[in-house]
Amino acid sequence: MAPIEYLLFEEPTGYAVFKVKLQQDDIGSRLKEVQEQINDFGAFTKLIELVSFAPFKGAAEALENANDISEGLVSESLKAILDLNLPKASSKKKNITLAISDKNLGPSIKEEFPYVDCISNELAQDLIRGVRLHGEKLFKGLQSGDLERAQLGLGHAYSRAKVKFSVQKNDNHIIQAIALLDQLDKDINTFAMRVKEWYGWHFPELAKLVPDNYTFAKLVLFIKDKASLNDDSLHDLAALLNEDSGIAQRVIDNARISMGQDISETDMENVCVFAQRVASLADYRRQLYDYLCEKMHTVAPNLSELIGEVIGARLISHAGSLTNLSKQAASTVQILGAEKALFRALKTKGNTPKYGLIYHSGFISKASAKNKGRISRYLANKCSMASRIDNYSEEPSNVFGSVLKKQVEQRLEFYNTGKPTLKNELAIQEAMELYNKDKPAAEVEETKEKESSKKRKLEDDDEEKKEKKEKKSKKEKKEKKEKKDKKEKKDKKEKKDKKKKSKD
């Protein structure tokens, strides 16, 4: 491998380019002596030399460059410093080697500078570690603690941009919750089947009498040894079976004539421990479902009202976030979750799928076979609208979702009976009225007061203008009258003077 000639170091305050003076032909460059030299500042300065340091103009530029580097892109700032400080390729020397910390940045630099070969091997990482260790001494003009503060500020800004933290619209928890809910459903089903099979050796008839997994696990914990069941257990059994004394009595009767074998206390103890795990997982699954519903009503109330909390959460999870879902067209929302079928249909030139995740909605199951595609298209359109309202409204409310749901129900009825549906304009007007109605009385009163004060101000301005106009007109009339009087006096005087002259 070619020796390293230059080193690129990305600081939170700017980019630095170093020239590597280490004679890498020596076998020592591959031994511990190099790492020891790196730890000593005096010895490390003999290995590298600062060529140029280009500071960022501000925190915004630093964050922009950090985002570019994380995505493996060459920013304009990085391109400029490399262009100015790396020697151009010549006939004698065609390529230049540059040590970088992130190997994903290499292809982008190679694309911009074809004569630069990027290296991120162990030696390159050791040299970069040395620069990071002695940064305050290498970059002149920096005070103690400046680099740490810059790193902290940039780290917070970068993390905030990545997480996109928002108390009201933190949809990341929804994505994690729905993924965990799906996993729990699979695990509970698998574990419950194992409990049924295991306990079935002792009491095989119970599985047919009680098909529900959670109830079965609870009964296993209560019954344990089937021989302990008697008529006194009827009341407690009925409590576990939703007060169904008929099934409880059948359980007791079957326990007396059961074909199952007896099992030891140790085996029964293990069965009960596993049944307890299934019951606790089922309890946690219920808590998680309640949490998901609550979170969906906070983050995406209209989408939840329209299509349900679970399907809405699946749509958000599949899109990546509520913002991504709101940016997608209704046709994309319609087939979310059916990508494999879509690409298979495009490849074989067959019929594309009509629905994806929204297939599990009650609206599509209610529609007839010929109307399933039509209602799925209409429902996807309303889901797209609901997600946009949820994402961009400052105070999300479920009133728009309830009106959109009403429209979908009416459209479903229209396909069956031909009854006309509510128009979009009227539906939105109705939703806006409900939205304003739901606002607190104080807020509505404040809005009314603002409107009335604005109206009063306009009326006062009109009156003031009217008064000014009247004053102006009076003044003009007065001036005209004065001019007329002056003219009349002048005319009389002139006539008098003429008569006097004629007599003389």
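Backbone N, Cα and C atoms are what each Cβ position is placed from, and that goes for glycine too.
Keep in mind the model shows the original residues, not the substituted ones.
Annotated domain 'Nop' per Swiss-Prot: 299-417, in sequence order. The average pLDDT computed for the domain 'Nop' (299-417) is 89.
What Swiss-Prot says about the mutagenesis result for V333 to A is this: Reduced growth rate at all temperatures; when associated with R-385. The secondary structure of V333 (mutagenesis position), as reduced to three states from DSSP, is helical.
A mutagenesis experiment is reported in Swiss-Prot for this position, Y355 to C, and the note states: At 37 degrees, growth slows after 6 to 8 hours and cell division stops after 20 hours. Under DSSP, Y355 (mutagenesis position) is assigned to coil, being neither helix nor strand in the three-state scheme. All protein chains shown were included, and the count of other CB atoms within 10 Å of the CB of Y355 (mutagenesis position) stands at 22.
Same-chain residues at least 6 positions away in sequence with a Cβ under 8 Å from that of M385 (mutagenesis position) are, in sequence order, F400, L404. For the mutagenesis result M385 to R, the note given in Swiss-Prot is Reduced growth rate at all temperatures; when associated with A-333.
Here V333 (mutagenesis position) is positioned 9 angstrom away from Y355 (mutagenesis position), judged by their C-alpha atoms. Just so you know, the Cβ of V333 (mutagenesis position) picks up 25 other Cβ atoms within 10 Å once every protein chain is counted.
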